[in-house]
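Written out below as structure tokens is the structure these notes cover.
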Amino acid sequence: MDAQSAAKCLTAVRRHSPLVHSITNNVVTNFTANGLLALGASPVMAYAKEEVADMAKIAGALVLNIGTLSKESVEAMIIAGKSANEHGVPVILDPVGAGATPFRTESARDIIREVRLAAIRGNAAEIAHTVGVTDWLIKGVDAGEGGGDIIRLAQQAAQKLNTVIAITGEVDVIADTSHVYTLHNGHKLLTKVTGAGCLLTSVVGAFCAVEENPLFAAIAAISSYGVAAQLAAQQTADKGPGSFQIELLNKLSTVTEQDVQEWATIERVTVS
């Protein structure tokens, strides 16, 4: 996977406008929907247990986000996930705040046990706590980077869960059971916008809907999103996170194949 291939995935999302079913948290629903629309995908947010299975089976991808979870929402996620699995729809999990409370951590693990996942996207602490590495710092749902080798963590998590792991942060690390890539795009202002990471997970879903290899889809999605964020930060350099948030939506709509080819920094890591 290189910048040129990532750029072509972006074009495929816009060409096919995949339906992304996001069972997400109530803090970020509007921002996520608008971000997917800006990108060129088609969002739907359906939460009721009575309809999630029917919605998931017609979607291009299903995204599960535990940011504001409840027993009922986790049940709905598992119902939707099983339906997606039955119909060949890729499922992406965002274990928001895993490690903050036992209920949150166990909810993420319950979903992983019950649903076959194409990818999991989170920060290092969320991924570490989801797979049982406990010596990482976390505060609420804003997880700290903790300590340790993030590349090794991504490898171990991918092998343990047999899925693509995307750990996002200052440097993004994407791994499957055999390969590891690092990505070097994005901007620090993303950490000042509530829901920027949650939107990114749904963007990964949109790319998984058009690219059958979830590793490549995650790389292309996170690279394209990171480039859009850099361009948005340039445009709002003398302003604050409010202006950046709006400009990020603008740039998700206008970022081009050429932008991604020029700006995306994708490196394959040699692992032993």
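All positions are counted from 1 along the displayed chain.
Cβ coordinates come from backbone N, Cα and C, glycine included.
Annotated features, as they stand in Swiss-Prot:
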type	residues	note
BINDING	M45, G195	substrate binding site
BINDING	R121, T168	ATP binding site
MUTAGEN	C198 to S	Reduces activity by 80%
MUTAGEN	C198 to A	Reduces activity by 60%
MUTAGEN	C198 to D	Increases activity 10-fold
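Spacing of R121 (ATP binding site) relative to M45 (substrate binding site) is 19 Å (Cα to Cα, whole number). A gap of 13 Å separates the Cα atoms of C198 (mutagenesis position) and M45 (substrate binding site). For M45 (substrate binding site), the number of other Cβ atoms no farther than 10 Å from its own Cβ, over all displayed protein chains, is 17. Reported as a whole number, the C-alpha separation between M45 (substrate binding site) and T168 (ATP binding site) equals 24 Å. A strand conformation is recorded for R121 (ATP binding site) in the three-state DSSP classification.
Shown in sequence order, R121, G122, N123, G186, G197, L200, I222 are the residues of the chain, 6+ apart in sequence, with a C-beta less than 8 angstroms from the C-beta of T168 (ATP binding site). Under 8 Å, Cβ to Cβ, and six or more positions away along its own chain, G195 (substrate binding site) finds V27, V28, F31, T32. Each of the recorded positions R121, C198 was scored by how many other Cβ atoms lie within 10 Å of its Cβ, and the smallest score goes to C198.
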